[in-house]
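Colleague: Recorded in Swiss-Prot as a natural variant, Pro23 to Leu carries the remark: In strain: wild-type, mutant F1-R, mutant ts-f1 and mutant F1-R / T-5 revertant. For the natural variant Ala33 to Val, the note given by Swiss-Prot reads: In strain: wild-type, mutant F1-R, mutant ts-f1 and mutant F1-R / T-5 revertant. Quoting Swiss-Prot on the mutagenesis of Asn77 to Gly: Loss of glycosylation. Listed in Swiss-Prot as a natural variant, Asp148 to Glu is described as follows: In strain: wild-type, mutant F1-R, mutant ts-f1 and mutant F1-R / T-5 revertant. One natural variant named in Swiss-Prot is Gln405 to Glu, and its note says In strain: mutant F1-R, mutant ts-f1 and mutant F1-R / T-5 revertant. Here the residue is the original one, but Swiss-Prot notes a mutagenesis experiment at this spot, Asn448 to Gly: No effect. In Swiss-Prot, a published mutagenesis experiment is listed as Asn499 to Gly, annotated Loss of glycosylation; 88% loss of neuraminidase activity. Quoted from Swiss-Prot, the note attached to the mutagenesis of Asn511 to Gly states: Loss of glycosylation; 88% loss of neuraminidase activity.
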Amino acid sequence: MDGDRGKRDSYWSTSPSGSTTKPASGWERSSKADTWLLILSFTQWALSIATVIICIIISARQGYSMKEYSMTVEALNMSSREVKESLTSLIRQEVIARAVNIQSSVQTGIPVLLNKNSRDVIQMIDKSCSRQELTQHCESTIAVHHADGIAPLEPHSFWRCPVGEPYLSSDPEISLLPGPSLLSGSTTISGCVRLPSLSIGEAIYAYSSNLITQGCADIGKSYQVLQLGYISLNSDMFPDLNPVVSHTYDINDNRKSCSVVATGTRGYQLCSMPTVDERTDYSSDGIEDLVLDVLDLKGRTKSHRYRNSEVDLDHPFSALYPSVGNGIATEGSLIFLGYGGLTTPLQGDTKCRTQGCQQVSQDTCNEALKITWLGGKQVVSVIIQVNDYLSERPKIRVTTIPITQNYLGAEGRLLKLGDRVYIYTRSSGWHSQLQIGVLDVSHPLTINWTPHEALSRPGNKECNWYNKCPKECISGVYTDAYPLSPDAANVATVTLYANTSRVNPTIMYSNTTNIINMLRIKDVQLEAAYTTTSCITHFGKGYCFHIIEINQKSLNTLQPMLFKTSIPKLCKAES
């Protein structure tokens, strides 16, 4: 052990160079500790100074960064506001555009698509029901009806206002409404399509016209075309006539002077089947055959023909014709207006006017009913009643309208609107002014005529537009009117606005004393003939269909054309 300690002491007392080192004293050790402490203090001070400098530098840099940060935040805020405004504007535009599209779809697109889908379903049902497979056969009727809200215009409901009184306005002027026309026409020239007759029922409408292949003579061989359809709304939200089925009757049957009625899901057509011309017919005893045609929505048709002996006539007639204008349906009966010549004249005093007329008496008016051109026969209007029209063989009864209630018998029509029956007759005699009133079909038959001073029709020189004094004449033209007010004082019509010529067809809305609003179809030289006007409402808004026989000179043909207008009814506020 001692040997090892000697070795260790020898090791620590000898330098690496081989010299011997002496042990350090206590003072020397204290001096070294102070030196190291000084060094540490200086280092700490230096570090503190460096730390302060670094903090100052960092603070300075942080101040600049905060300012830059504030500017950056402000720029970001401005950019955000701009983006927000841009997005808001874009969203607003998109919302408005989509709202307009939605509104357009709701108002127009959806109804059109619904109508199209309805027609597609109807066609599909029709095709499936027309098939016969083994013993199965579909007999159901196609569900066809007017668009929602559409109904024949009923004056009692239409001619009223929530506040104030209704009136016809002259401002703005009426205009033609756009839409298609699907009236039956001709495939040849130099012929005529004549005598349009339109009946608008609660569910469907019926339209009939006569197609003469060559010329326009009444006795010329002709097709009779009967259409059934419904009233829809087009993309402009205006009403249209849309035919569903059409039937063309044999040209060899030669139907003439047809009147129609639409009721339920069927159309009925009453026609004359003359074998001679009109003058020859009036000169002989007995009437030409009548025929009642029935057409349903599946295109099935049935016809009932009646000879003179099969018609229950209240008086002997030499000639009898349906009145061209539409008839009406009541419980168990169809009622048509007719006219014709009595074999033996009735006694009594007819409607007359003597005031302001020279050398005129009641006898003048009575004799004016006997038309020399028609063999001197007394021409009267009649009610043709088809009883039990749903039976296998309906019965026809004819009742003469008393001459005391009427002017010269002529073409015309009946309208059942609400609880009233309105009658129009063509002003064929000396009385040139519009003839429209309310008919009481009870016994005895009576007519309450509404005097109209503003509306008339062209006629021959002796019985022109302005004639008011009684004399024998047969003239005028069929231009019926539709009552807008319950008393038939306010009407819609198409008049040939001329003195003696069948020219210048003009749509007119009028009261008893003034033409309020009118629209000329083209110009005063345009030739035309018969006109018929029928009106409807769509959720209270009134529209009229006007069918006018227009002379197509370039094709040498006469053909009906369809026009539509909106009724210019307004409400006058109470003062």
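For all residues, glycine too, the Cβ spot is worked out from N, Cα and C.
Original residues throughout; no substitutions modelled.
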Colleague: About how far apart, in whole Å, are the alpha carbons (Cα) of Asn499 (mutagenesis position) and Asn511 (mutagenesis position)?
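Modeller: Checking the Cα atoms of Asn499 (mutagenesis position) and Asn511 (mutagenesis position) gives a distance of 20 Å.
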Colleague: Judged by the number of other CB atoms within 10 angstroms, which among Asn77, Gln405, Asn448, Asn499, Asn511 is the least packed of the recorded positions?
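Modeller: Counting other Cβ atoms within 10 Å of each of the recorded positions Asn77, Gln405, Asn448, Asn499, Asn511 gives the minimum at Asn77.
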Colleague: Using DSSP, would you call Asn511 (mutagenesis position) helix, strand or coil?
Modeller: coil
Colleague: Looking at the recorded positions listed here (Asn77, Gln405, Asn448, Asn511), whose Cα lies nearest to that of Asp148 (variant position)?
Modeller: Asn511
Colleague: Looking only at C-alpha atoms, tell me how far Asn448 (mutagenesis position) is from Gln405 (variant position), rounded to the nearest Å.
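Modeller: With the alpha carbons as reference points, the distance is 8 Å.
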Colleague: Reported as an integer number of Å, what is the Cα distance between Asn511 (mutagenesis position) and Gln405 (variant position)?
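Modeller: It is 23 Å, counting Cα to Cα.
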